[in-house]
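Attaching a single structure in structure tokens format; questions to follow.
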Amino acid sequence: MISDEQLNSLAITFGIVMMTLIVIYHAVDSTMSPKN
């Protein structure tokens, strides 16, 4: 059984990773295909 502390740290880590991937994706997307 997962404890609350493990679940909390897992959720925070997952959230940070997702935000980082989204930011990187948008940065690469705007760099590779500049909007005219």
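Think of each number as a place in line: the chain as shown, counted from 1.
Heads up, the Cβ atoms here are built off N, Cα and C, so glycines get one too.
Just so you know, the substitutions we noted aren't modelled in this structure.
Pulled from Swiss-Prot, these are the listed features:
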MUTAGEN   Met18 to Leu  No effect on interaction between OST3 and STT3
MUTAGEN   Met18 to Lys  Severe growth defect; abolishes interaction with OST3 and STT3
MUTAGEN   Met19 to Lys  Severe growth defect; abolishes interaction with OST3
MUTAGEN   Thr20 to Asp  Severe growth defect
MUTAGEN   Leu21 to Lys  Abolishes interaction with OST3 and STT3; disrupts interaction between OST3 and STT3
MUTAGEN   Val23 to Asp  Severe growth defect
MUTAGEN   Ile24 to Asp  Severe growth defect
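Tell me what's around each of these sites.
In the three-state DSSP classification, Met18 (mutagenesis position) falls within a helix. Over all protein chains present, the Cβ of Met18 (mutagenesis position) has 10 other Cβ atoms lying within 10 Å.
With a cut-off of 8 Å between CB atoms and residues at least 6 apart in sequence, the same chain places nothing near Met19 (mutagenesis position).
Sequence-distant contacts of Thr20 (mutagenesis position), defined as residues of its own chain at least six apart whose C-beta falls under 8 angstroms from its C-beta, are absent.
Packing around Leu21 (mutagenesis position) is summarised by its Cβ count: 10 other Cβ atoms lie within 10 angstroms of its Cβ, all protein chains included.
For Val23 (mutagenesis position), the number of other Cβ atoms no farther than 10 Å from its own Cβ, over all displayed protein chains, is 10.
DSSP gives Ile24 (mutagenesis position) a helix state.
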Applying a 10 Å Cβ distance cut-off over all chains shown, what neighbour count does Ile24 (mutagenesis position) have?
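Cβ-Cβ neighbours of Ile24 (mutagenesis position) within 10 Å number 10.
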